[in-house]
Amino acid sequence: MVATTVELPLQQKADAAQTVTGPLPFGNSLLKEFVLDPAYRNLNHGSFGTIPSAIQQKLRSYQTAAEARPCPFLRYQTPVLLDESRAAVANLLKVPVETVVFVANATMGVNTVLRNIVWSADGKDEILYFDTIYGACGKTIDYVIEDKRGIVSSRCIPLIYPAEDDDVVAAFRDAIKKSREEGKRPRLAVIDVVSSMPGVRFPFEDIVKICKEEEIISCVDGAQGIGMVDLKITETDPDFLISNCHKWLFTPRGCAVFYVPVRNQHLIRSTLPTSHGFVPQVGNRFNPLVPAGNKSAFVSNFEFVGTVDNSPFFCVKDAIKWREEVLGGEERIMEYMTKLAREGGQKVAEILGTRVLENSTGTLIRCAMVNIALPFVVGEDPKAPVKLTEKEEKDVEGLYEIPHEEANMAFKWMYNVLQDEFNTFVPMTFHRRRFWARLSAQVYLEMSDFEWAGKTLKELCERVAKGEYKESA
């Protein structure tokens, strides 16, 4: 039986919600197109994203169709809708459609890669990663090492920001050299497109190139990627790349595109969890799914991964279309967000009397996120002293200090106050004893939002300096 696209319940209503003529001007006037609470100022788009009302209507239409006729929809219509979104995202990324499938999030994609790789039995394989790796992916590496009982190990590459791209490249080459000198085999590298904390653009293109030269598998964690930066997959040609669509592409949570070039698809034998598409090496179990026709085993494997709601995946094509028709396309969107992040971050730094996290070549803010130093530092940890550089020592001068043992208490207090009193959220971290706040630019924000953020953070920091965070302990 060949499934064909059918008109879905609520489809006309959803289409009507997308009839806005564009491109619309960016800034706060665009907020009416989104489902955000008017009382909430979303300065942290990078963590979970959000969606336009038009895409929410699309999501509901797919869910309604699934409930109206469960078996026909899940068995026959789902593969068609997945193919439509796969075609749309492949066109956006300029890659062959047979190289892309969907998973729930980037963490699942990284897990899928690391748990499918067959590690060498001689125990020499190493996984390389930077110390700015996303926490869940770092723990995935830890799990794989435990699960494989010693046949694979890891090597963490420390970075000191604001690092130059050349410094990152040099650190990676040095890690490869040390690995081999110690009798190890650098087998796979996990590489960010934009790291989480701090939120900075990473020279992933250069690192992938080195991986090719050194015959190391490149696994690119583009959790912060599609919809924010040009991934240039065709030029970069990574071995694996995963990018969350629900963060910057305006698709519902959770949804990520998983890119695997044909040359590597044989390495990904199982989805997570293993489902009907798995082909065992021994035996032949019954597969109850509708035959996939001329699709590859890789694509067929990811069409049904247990009974889950795939509606966010179906919305990818709708989100791409909405961004083109209403917002004017990817280039216009990215240009606005990057400019706002750079200029808005500088404004916040001026209000706080600090600085943004940027290197001398200006490569860290080639994205929609910016990190601003807060006007205090964390006291030295006697168990793990950090030797600051001359530049860092100068930055510390004249700032007040939070004792190391009170840092987490201050973090928790600041988060609670931002949420409860200011109706916003700003992720913060400390790197090299310095507190940093990460802000996300987006098309529905403008400079006034960053000015507000600067004043809010200034008030918050003044209250921290007075020790107010201790009162809630």
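For all residues, glycine too, the Cβ spot is worked out from N, Cα and C.
The noted changes are left out; the structure has the residues it started with.
Now, the feature entries from Swiss-Prot:
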type	residues	note
BINDING	Ser47, Arg438	S-(hercyn-2-yl)-L-cysteine S-oxide binding site
MUTAGEN	Tyr134 to Phe	Lowers catalytic turnover and allows crystallisation of the enzyme-substrate complex
Distance between Tyr134 (mutagenesis position) and Arg438 (S-(hercyn-2-yl)-L-cysteine S-oxide binding site) at the Cα atoms, whole Å?
15
Report the same-chain neighbours of Ser47 (S-(hercyn-2-yl)-L-cysteine S-oxide binding site): residues 6+ apart in sequence with Cβ closer than 8 Å to its Cβ, ordered by sequence.
Lys247, Phe425, Pro427, Ser440
Name the residues of the same chain, 6+ apart in sequence, whose Cβ is under 8 Å from the Cβ of Arg438 (S-(hercyn-2-yl)-L-cysteine S-oxide binding site)?
Asn44, Gly46, Met197, Pro198, Gly199, Met369, Val370, Asn371, Val426, Pro427, Met428, Thr429
